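Q: Pulled from Swiss-Prot, these are the listed features:
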MUTAGEN   Gly40 to Gln  No effect on glycosylation; when associated with A-42
MUTAGEN   Gly40 to Glu  No effect on glycosylation
MUTAGEN   Cys41 to Ser  Abolishes glycosylation
MUTAGEN   Gly42 to Ala  No effect on glycosylation; when associated with Q-40
MUTAGEN   Gly42 to Glu or Lys  No effect on glycosylation
Amino acid sequence: MEKLFKEVKLEELENQKGSGLGKAQCAALWLQCASGGTIGCGGGAVACQNYRQFCR
């Protein structure tokens, strides 16, 4: 079981883009923004705002 877990160093976390959001989360926000809210849950405008705030 220990082999399944990877030790994450603080430097790795600091180098991640997105203020704590991962690439997959930012990609989901971008997709919601680009689709005008027709894909995924939530409105397009809120997704765009969150993407600009947390993923740029």
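Here the Cβ of each residue, glycine as well, is placed from N, Cα and C on the backbone.
At each noted position, the model has the original residue.
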Q: Using DSSP and collapsing to three states, where does Gly40 (mutagenesis position) fall: helix, strand or coil?
A: coil
Q: How many other Cβ atoms sit within 10 Å of the Cβ of Cys41 (mutagenesis position)?
A: 8
Q: So if I measure Cβ to Cβ from Gly40 (mutagenesis position) and keep only same-chain residues at least 6 apart in sequence, which ones fall under 8 Å?
A: Ala28, Leu31, Gln32, Ala47
